[in-house]
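Some features that Swiss-Prot has for this protein:
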BINDING   Trp38, Trp85, Glu114, Trp164, Trp212  trimethylamine N-oxide binding site
MUTAGEN   Trp38 to Ala  Maintains a relatively high binding affinity toward TMAO
MUTAGEN   Trp85 to Ala  Severely decreases the binding affinity toward TMAO
MUTAGEN   Phe89 to Ala  Severely decreases the binding affinity toward TMAO
MUTAGEN   Glu114 to Ala  Abolishes the binding affinity toward TMAO
MUTAGEN   Phe210 to Ala  Maintains a relatively high binding affinity toward TMAO
MUTAGEN   Trp212 to Ala  Severely decreases the binding affinity toward TMAO
Amino acid sequence: MKKIVSLMSALVISVVSFAGISNAADSKKPIVIPTHNWSSQIVMAHVIGGIFESMGNNVKYVNTDSQAVYESIRLGDVSLSHEVWESAFGKSFTTALDKGGLVDWGDHEARTLEDMGYPNWVAEKGLCPGLPDWTALKNPACAKNFTTPDSGGKGRMLEGPQTWHGDLIPQRVDALGLGDLWTVKFAGSADALWAELVAAEKEGRGTIIFNWTPNFTDGAGFTFIDFPPYTAGCRPEDGGDGKCGSPDGYLKKAVNADFPKTHPAAAATFKKMSFSTSHIGAMAALVDVDKMTHEDAAKKWLADNKSVWTPFTK
């Protein structure tokens, strides 16, 4: 009988302890949310921050490097990441994950693609017949339609900031034998990519830029080039020859390992958060098309989409 009573007491203590943890109030310390250098990520940071604030949490935003942020999360300097793009940041994410201190917090509904492509009017004007097949880029007549003053007589591809992918695209161009006809330049920011789309159309020349989906361009007419398919290990950094495009990838969330303990309610809400391609594209469009500030875009998105985000808090 004593053993039964002792066992029942232990069970009661366990249940009470678990309930105490699950119902614990979030810490008053701010939830530190990172911002990077593309619109959807910054707007979503403020969307998520707004949701946390509606729950009574304090929020702090910090501008961080998009590769180094996972180490910052692991060490506890940043609380979470809400846009972990597989192609660009998967390696940095996995490295931090393997060290411990960072936790995979699930995927968004949206799937991602990050690669080089062109606005649809490039094909409509016949500037490079054969696209989106990458072999169309082997034609000198195609390349000459994409020259710019800084391209040395070659067709120019405009990559994103070099901090995003390093030399991935230049390595691919050389590996595919396109280096004699094409050169890769790096944009200073995402805004520079969108400015290039406007400038190229105004000047009547072709343009190939780095882009991604989900993004505001999903509804504006943009096509990704069909490079040879991605396979595990095909990139130079993994020992491959570099003759491959980008993978169809995840869009993950990540948190510091202590976040579910310090902010259990916010962590549970963040776990439930899952945005679709259309949600994320709309966030970006409010800034890149409608020219709103990131903060105002987030406020508008939250006001217009209560039915989307309110269930995350339940």
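Cβ atoms are placed via backbone N, Cα and C, with glycine included.
Original residues only.
Listed in sequence order, the mutagenesis positions from Trp38, Glu114, Phe210 having a Cα within 10 Å of the Cα of Trp85 (mutagenesis position) are Glu114. Largest Cα-Cα distance over the residues recorded as binding trimethylamine N-oxide, namely Trp38, Trp85, Glu114, Trp164, Trp212, equals 13 Å. For Glu114 (mutagenesis position), the nearest of the recorded positions Phe89, Trp164, Phe210, Trp212 in terms of C-alpha separation is Trp212. Neighbours of the trimethylamine N-oxide site: apart from Trp38, Trp85, Glu114, Trp164, Trp212, residues of the same chain with C-beta atoms within 8 angstroms of the site's C-beta centroid are Ser87, Ala88, Thr112, Gly160, Phe210. Highest Cβ count within 10 Å among the recorded positions Trp38, Trp85, Trp164, Phe210, Trp212: Trp212. Nearest neighbour of Trp164 (trimethylamine N-oxide binding site) by Cα distance, taken over the mutagenesis positions Trp38, Phe89, Trp212: Phe89. In this structure, the CA atom of Phe89 (mutagenesis position) is 15 Å away from the CA atom of Phe210 (mutagenesis position).
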